[in-house]
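These features come from Swiss-Prot:
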type	residues	note
MUTAGEN	LYS136 to Glu	Markedly decreases H(+)-coupled sialic acid transporter activity
MUTAGEN	GLU171 to Cys	Decreases H(+)-coupled sialic acid transporter activity; when associated with C-175
MUTAGEN	GLU175 to Cys	Decreases H(+)-coupled sialic acid transporter activity; when associated with C-171
MUTAGEN	GLY176 to Cys	Decreases protein levels and alters subcellular localization
Amino acid sequence: MRPLLRGPAGNDDEESSDSTPLLPSARQIEAAPACCSARYNLALLAFCGFFVLYALRVNLSVALVDMVDSNSTLTDNRTSKECAEHSAPVKVHHNHTGKKYQWDAETQGWILGSFFYGYIVTQIPGGYMASRIGGKLLLGLGILGTAVFTLFTPLAADLGVVALIVLRALEGLGEGVTFPAMHAMWSSWAPPLERSKLLTISYAGAQLGTVISLPLSGIICYYMNWTYVFYLFGLVGIVWFILWMWIVSDTPETHKTISHYEKEYIVSSLKNQLSSQKVVPWVSILKSLPLWAIVVAHFSYNWTFYTLLTLLPTYMKEILRFNVQENGFLSALPYFGCWLCMIVCGQAADYLRVKWNFSTISVRRIFSLIGMVGPAVFLVAAGFIGCDYSLAVAFLTISTTLGGFASSGFSINHLDIAPSYAGILLGITNTFATIPGMIGPIIAKSLTPDNTIKEWQTVFCIAAAINVFGAIFFTLFAKGEVQNWALSDHHGHGN
């Protein structure tokens with residue numbers, strides 16, 4: 001039996017208003033089949049897009065190892081001696097045809113960090129533009145631009161460090177519009193009782209892109225040379241763009257092949273949630289406490305996420321003393337767990353709402369708590385386990401895996417409170433959530449001058465404390481119903 005779209009119960013308490021969907025009670029429409037549907041085709045193509053997006057983002061971190069002349073790098077060996085050496089000797093690379101550069105550690109840090117300085121700039125403009133011109137073109141151009149710039153990475157490296165830093169910042173500008181644009185598209189495509197499933201499918205591509213691109217980039221460097229990392233991923237991005245522009249539409253109403261029943265199902269399920277206002281209510285948005293609950297949660301979650309994304313390979317190498325080949329696999333393993341968790345949680349969250357009548361806010365709170373407190377606990381445990389390599393890797397993997405719960409929590413709450421402005425809201429929250437990527441690793445490095453286990457325990461404890469604070473703040477102040485300022489006067493008065 002397919003779920004029916006039920007009407008509101010008629011009372012005004014929070015639990016009732018949170019238990020979407022919002023259709024007039026006089027009309028009940030069965031959910032359109034998922035198989036081969038336009039909305040799930042959109043989710044799968046978006047999945048591929050975010051797969052490519054994250055492959056384009058993280059490939060430099062692997063290629064940089066081959067780009068730098070290790071004999072000339074002006075850095076000391078910071079490998080800790082607290083844990084015993086246990087890795088097998090590293091196999092010598094087959095290929096050394098790629099050009100080498102004499103960049104010290106500080107220069108490499110600027111190259112890797114320059115992406116975020118572009119990424120943070122286009123978050124809010126991206127959300128605003130998506131609400132005006134639609135997310136399809138904006139998301140497509142964002143990934144296309146990043147792919148094209150990626151193709152020019154070898155040329156920029158030859159021109160010098162400044163050129164490469166500028167190029168990476170431009171890639172960040174392109175990627176900055178993508179998540180707000182996707183959120184804006186889902187505001188027109190995702191029925192309330194399918195939001196968790198559809199959004200987690202699409203955004204899970206980012207995790208799998210990280211999992212695949214990290215070891216694949218290493219393989220490409222090993223058997224070919226580092227330039228092909230950028231050429232191959234860049235070309236894949238261009239192919240994806242062509243498919244995206246050919247298949248996808250901004251709304252169900254403009255889709256060429258969608259069935260009449262599916263279009264009616266989607267449009268009807270959203271009709272009392274979308275605003276007809278032309279002017280963005282910026283003051284009301286910025287005064288909204290539920291929005292700031294998402295901001296705090298997003299910032300807190302990303303502090304841990306970016307700390308691990310950028311420093312986990314360092315911890316694996318310098319503290320746990322895994323070799324380069326083991327490091328690539330073990331650093332990708334946690335993100336594979338997170339990818340699986342995101343897919344399962346998307347199904348589970350909507351199942352709780354449909355079958356068990358959980359309210360929207362209850363689901364968002366539960367999944368956010370598990371997805372933020374759980375990682376905090378296991379991150380601290382990983383720090384205090386010392387040199388037990390197996391347990392340390394297991395705890396770090398569990399920590400990142402549990403973070404996948406948050407994908408059905410605060411991560412999609414923008415669509416619950418203001419579907420018409422979801423792209424703008426995500427732009428706002430992701431602007432704040434990008435800051436940890438810029439300062440978190442710097443703070444972590446400053447806290448580990450001697451690279452001891454005790455210093456890393458401090459890094460992990462700070463990240464865990466920030467995560468727990470964000471989870472508590474979101475639980476206290478988040479909402480699950482569409483806010484009054486996000487509705488037109490017509491809908492706001494219930495007519």
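Glycine is treated like the rest: Cβ placed from N, Cα and C.
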Distance [Cα-Cα, Å, rounded] between GLY176 (mutagenesis position) and LYS136 (mutagenesis position): 15
Cβ contacts of GLU171 (mutagenesis position) (under 8 Å, same chain, 6 or more positions away): LEU56, ARG57, PHE115, GLY118, GLY145, THR146, PHE149, THR150
For GLU175 (mutagenesis position): intrachain residues, at least 6 apart, with Cβ closer than 8 Å: LEU53, LEU56, ARG57, PHE115, GLY118, TYR119, GLY142, ILE143, THR146
Surrounding CB atoms that lie within 10 Å of the CB of LYS136 (mutagenesis position), all protein chains: 22
Cβ neighbour count (within 10 Å, all chains shown) around GLY176 (mutagenesis position): 28
